[in-house]
Amino acid sequence: MKYQLFLSLALCVGLGASAQTLPYQNPNLSAKERAVDLCSRLTLEEKAMLMLDESPAIPRLGIKKFFWWSEALHGAANMGNVTNFPEPVGMAASFNPHLLFKVFDIASTEFRAQYNHRMYDLNGEDMKMRSLSVWTPNVNIFRDPRWGRGQETYGEDPYLTSVMGVQVVKGLQGPEDARYRKLWACAKHYAVHSGPEYTRHTANLTDVSARDFWETYMPAFKTLVKDAKVREVMCAYQRLDDDPCCGSTRLLQQILRDEWGFEYLVVSDCGAVSDFYENHKSSSDAVHGTSKAVLAGTDVECGFNYAYKSLPEAVRKGLLSEKEVDKHVIRLLEGRFDLGEMDDPSLVEWSKIPYSAMSTKASANVALDMARQTIVLLQNKNNILPLKKNAEKIAIIGPNAHNEPMMWGNYNGTPNHTVTILDGVKAKQKKLVYIPGCDLTNDKVMECHLATDCVTPDGKKGLKGTFWNNTEMAGKPFTTEYYTKPVNVTTAGMHVFAPNLPIEDFSAKYETTFTAKEAGEYVVNVESTGHFELYVNGKQQFVNHIWRATPTRTVLKAEKGQKFDIEVRFQTVKTWGASMKIDVARELNIDYQETIAQLKGINKVIFCGGIAPSLEGEEMPVNIEGFKGGDRTSIELPKVQREFLKALKAAGKQVIYVNCSGSAIALQPETESCDAIVQAWYPGQEGGTAVADVLFGDYNPGGKLSVTFYKNDQQLPDYEDYSMKGRTYRYFDDALFPFGYGLSYTTFEVGEAKVEAATDGALYNVQIPVTNTGTKNGSETIQLYIRNLQDPDGPLKSLRGFERLDIKAGKTATANLKLTKESLEFWDAETNTMRTKPGKYEILYGTSSLDKDLKKLTITL
């Protein structure tokens, strides 16, 4: 194999005439010993190149090309033939850390399987987004529902985020006692990072109180470092108290390494070091920015122009020493040895994972199980749910009923199959009418003609997309895709235009011939970020070269039977990301009454609405009413959907509303216009089956909200204010649907808790009996909160334990929870530390964070 030949040649060069194994080539030595030896053989220029996220090969020493940047937010990302799980904010709603471990064990297996196939079976080389270092999990706190990246997190609570984050890391990295790590995971974005997206490169957070810093923003990072032994920490873009996070000695050295004992790698967010001198102006240029980041403790720079290329100049100018550089190089080399990436694959157990481990039936079953457990039943008037199969004709409508990209979330891979909500319902309900109804935000309806009236040059229905892994459409195409639904893709959030296509430096051509079945006006809608051109019958209609998503509308005035050859040419430009939307459609005004007329004789309507990852996400080129740059400016349901639901209610329909979103939606009007409300998040490849299972009673919902659902925009504090006052269940108690809330098709009764002194190092063991008093088997999540009675300025309550119990009808199960010293630890202003103070504490336990759902007892320390 090429790999073995490369290694053999490198060894020959290194051994020379002595034919003696060098220390760094000896797999029996520790990773640290090998890294120290290898570092000593590098030139300063080579060291600088190794400190980039895209590290080139150094053949003379047998060092291969290596990429530090890959993603596995909810499954292996940026590649095809993978298992796509629900978005993390939804998986947090499962309150099931054991199942979450299974999810990420599968994700790491699929990552290793594709890596092994490429590197060893195909004799290839490392690729960006396909390497063994994955920048997951995102353990920032979802403090404000307007943050577009909140969907990537495990919700608003520090404890829930910590517990779930530990399982993510363990699933990705594999057993600690293994010889090599399966992957390297990364806790991001350190620290105090949760929007806005549009200010992240310039923000300076100077209003974060010590209490909020230690009680809210830091616990998850500390837990992942100390309990999960996470191997990477990513420093964030913004400044904290005037210092960029990637240049903060306090964050990276004093807290992370000195206080918490972190021994591994710090990586920068992409472009964060360049922000020092381009946006924050805290450094004068790349050389000074580099020295600041390196001296503070940032080991690897992810970037575009790469400030770290100036590292040798910084050393020559005396801004830092080569000995300082060596500390960072040794850490990153330790990582590569720890992954087995530099050793013969026969020594690495993970290198034996075959490509057949990708996208298996077993992994799909886990995706389905997780999707079911994420679903939260928020409202069920008169027990309208579950529906009876085929008892009557029902309708399913709405913009998310048949929306595959919505199901996948952001930072996603592309699965081999996706079950939309429409697909799932169709599989159970034969008496069914489907009407798209409306767009997510637009008050026009686009009647798509791709599937019915468009034919590709090679005779297939729809639109053909041809892709090249260069920007000139040159040479052999990389891949081809076909579309019978509108194209809607973006590289923002690490999506790809086509499976396995790079997210940078590519080009595409989209082609079809449209034949008008009727005379009239049709439109070709093209919206893109990058360089894009539209040709109709060989004539150029426009050319755009732009970094911001730009919509275009080209009218086709057609006679019956008239043909139009349509071609869109695209190439990426050096922007944040690329995007493309294409549709050939008839533009119709929304007519609620016309749609309702089509529902004659139908009483029950499933409306699938909400928003989508194309509207909320990371630094996106979106600027429409309610949305800005990836964030939301309003948490209300988009007006077009709200009005549609009101019209259905006014027509006497019973509405089951399925909300798909990665964040909380203000649904107060919908509690009146809808009979049932189901929160489905972005549920992954099996999400349609999971939603249908819940709607028709094949699965009893047991998910609990991982975030607070507020009543309206007016309840939200200033988005740019990082104070926790008035935010989340910990400092706000007037929610529409509170954190930890979720209904079931059965009923549960929580018994009296039994609290005993622990003998295993914890303070107390807490046993809470729960009885299923209904007629259906179901699951209930018992939640334990602590209220510090001697701390009037502290949180109203803080989650400190939970357990999801599966309980058969008429049976009782017991939640067994532990309270440790850390469970009763809060910020103490007198000593400026987190500590457990003597005094009275309330233990609150029950089925949600709402006071009426909790019982309480008092303990004294």
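In case you wondered, yes, glycine gets a Cβ from its N, Cα and C as well.
Every position carries its original residue.
Here Swiss-Prot describes Arg149 to Leu as a published mutagenesis experiment; the accompanying note says: Abolishes xylosidase activity. Less than 8 angstroms from the CB of Arg149 (mutagenesis position) sit Asn138, Asn140, Ser194, Gly195, Glu197, Gly617, Glu618, Gly630, each of them six or more residues away in the same chain.
The number of other Cβ atoms within 10 Å of the Cβ belonging to Tyr237 (mutagenesis position), over all protein chains shown, comes to 24. Classification of Tyr237 (mutagenesis position) by DSSP places it in coil, neither helical nor stranded. What Swiss-Prot notes for the published mutagenesis of Tyr237 to Phe is this: 6-fold decrease in xylosidase activity.
Counting every protein chain shown, the Cβ of Asp269 (mutagenesis position) has 24 other Cβ atoms within 10 Å. Mapped onto three states, the DSSP output places Asp269 (mutagenesis position) in coil. Here the residue is the original one, but Swiss-Prot notes a mutagenesis experiment at this spot, Asp269 to Ala or Asn: Abolishes xylosidase activity.
Feature annotation from Swiss-Prot assigns active site, nucleophile to Asp269; the stated evidence is similarity to another entry.
The domain 'PA14' feature in Swiss-Prot is assigned to 458-600; the stated evidence is sequence analysis.
Within its own chain, Glu594 (mutagenesis position) has no residue 6 or more apart in sequence whose C-beta sits under 8 angstroms from its own. According to DSSP, Glu594 (mutagenesis position) sits within a helical segment. Quoting Swiss-Prot on the mutagenesis of Glu594 to Gln: No effect on xylosidase activity.
Here Swiss-Prot notes a mutagenesis experiment, Glu616 to Ala, with the remark: Moderately reduces xylosidase activity. Cβ neighbour count for Glu616 (mutagenesis position) (all protein chains, 10 Å cutoff from its Cβ): 27.
According to Swiss-Prot, the active site, proton donor/acceptor annotation covers Glu616, on the basis of similarity to another entry.
A mean pLDDT of 91 is what the model gives for the domain 'PA14' (458-600). Shown for the domain 'PA14' (458-600): DSSP residue counts in helix, strand and coil, namely 9 helix, 82 strand, 52 coil.
Geometry remark: Glu616 (mutagenesis position) versus Tyr237 (mutagenesis position), CA distance 19 Å. Here the C-alpha separation of Tyr237 (mutagenesis position) and Asp269 (mutagenesis position) works out to 6 Å.
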